[in-house]
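Working notes for the structure below.
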Amino acid sequence: MTVLIVEDDDITREAMGQYLKLSGFNVIEAENGEKAVELSENVDVALVDVMLPGMSGIEVVNKIKAKNPSCVVFVVTAYDDTEIVKKCVEAGADDFIKKPVNLELLRLKITHALRNRVFHMYRNSYLKSLKKKLFLLEKTAEEFFTEYEDFLFEVLEILNMLSEYRDMETHRHTERVGWLSGRIAEEMGMSEVFVTEIQFAAPLHDIGKIGIPDRILLKPGILTPEEFEIMKQHTTIGFRILSRSNSPILQLGAEIALTHHERWDGSGYPRGLKEREIPISGLIVAVADSFDAMVSRRPYKNPKPLEEAFREIESLSGKLYSPEVVEAFLKLEKEITDVYRREKDEDTSHNGGRSHQSSPGEGVEGIR
């Protein structure tokens, strides 16, 4: 370790230098500030006398610290003036030593200061290395979650496709229910996270229908009471399928699958929940699912006109549906109408100009 002694008094400088050399330090000496600054670039410790010819000790401290920030600087002074000591500390001095210098105390102070310097060097190096590792970990974690998110969306799409293979209309229905649920949740002031999650989870509401026999699922007519009891099981089947996952979206999907046929007045299934017993996700999807089912063609029914479906949902507010959800839904009436008409126009052009006609007497009671 190299110590720079900056002292204009030859006797004091040589005494300190000799003692420190015997203590195992490499010593460099300077009798003025200009030479001290010139020699300070690679030293570990600098002992600077306050009273120097030409450049003041305070100025020397400042310049040494600017040139070699890691250097430990001691101010050597015969004065008790605290103002001078304060100015030296403000200039960058780490400690001060009073004259006449106690050489053993000087050695101990230097040794202690160097130990602290080494500790801080290793600590800073470690922190820098740790910061780099944390950056890499964050980057790796970000990549992992991006891959996980992509994987999850693929799973959601596969689950939707499973429904599509059983009922070709189901896939488009689930997409519309997802969009409607997201818009209703947004209109209700739900969090951005919830809006995103319900938009992806709502399309899974009927996933349990993959466990319903085709003779019931695709029956072109009203179900018998026995058949309807079997159809009701799609809610619990869907819940069992989705609830096995720890994914927040699939957990929400399980909740929706189980509760989207519950009704505000307690007349729904499978558990006959009512009002606030029904989770908000189930209340939202109940409206989205019912509306889309009303205006869509099914093997057992023709579609209702949009205006008629809106008014039917409105008339059932506080009966079958949550008043709060219906209120948000009706605020979106123009936007929803535009989207559905645009989709209908696209379907009509693809089907050679054919469009669907509604039949009288097809109400919400026909929704499965």
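Every residue, even glycine, has its Cβ placed from backbone N, Cα and C.
Every position carries its original residue.
In Swiss-Prot this protein carries:
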DOMAIN    2-114  domain 'Response regulatory'
MUTAGEN   Glu169 to Ala  Can form pGpG but not GMP
BINDING   Glu169, His205, Asp206  divalent metal cation 2 binding site
BINDING   Glu169, His173, Asp289  divalent metal cation 3 binding site
MUTAGEN   His173 to Ala  Lack of activity
BINDING   Asp206, His234, His260, His261  divalent metal cation 1 binding site
MUTAGEN   Asp289 to Ala  Lack of activity
Checklist entry - Across all protein chains in the structure, which of the recorded positions His173, His205, His234, His260, His261 has the highest Cβ count within 10 Å? => result His205
Checklist entry - Rounded to the nearest angstrom, how far is the Cα of His234 (divalent metal cation 1 binding site) from the Cα of His173 (mutagenesis position)? => result 16
Item to check | For the domain 'Response regulatory' (2-114), the number of residues DSSP places in helix, strand and coil | outcome: 56 helix, 25 strand, 32 coil
Checklist entry - Out of Asp206, Asp289, which of the recorded positions has the smallest number of neighbouring Cβ atoms within 10 Å? => result Asp289
Next on the checklist: Roughly how many Å lie between the Cα atoms of His261 (divalent metal cation 1 binding site) and Asp289 (mutagenesis position), rounded to a whole value?
Outcome noted: 9
Item to check | Conformational class of His260 (divalent metal cation 1 binding site) under the three-state DSSP mapping | outcome: coil
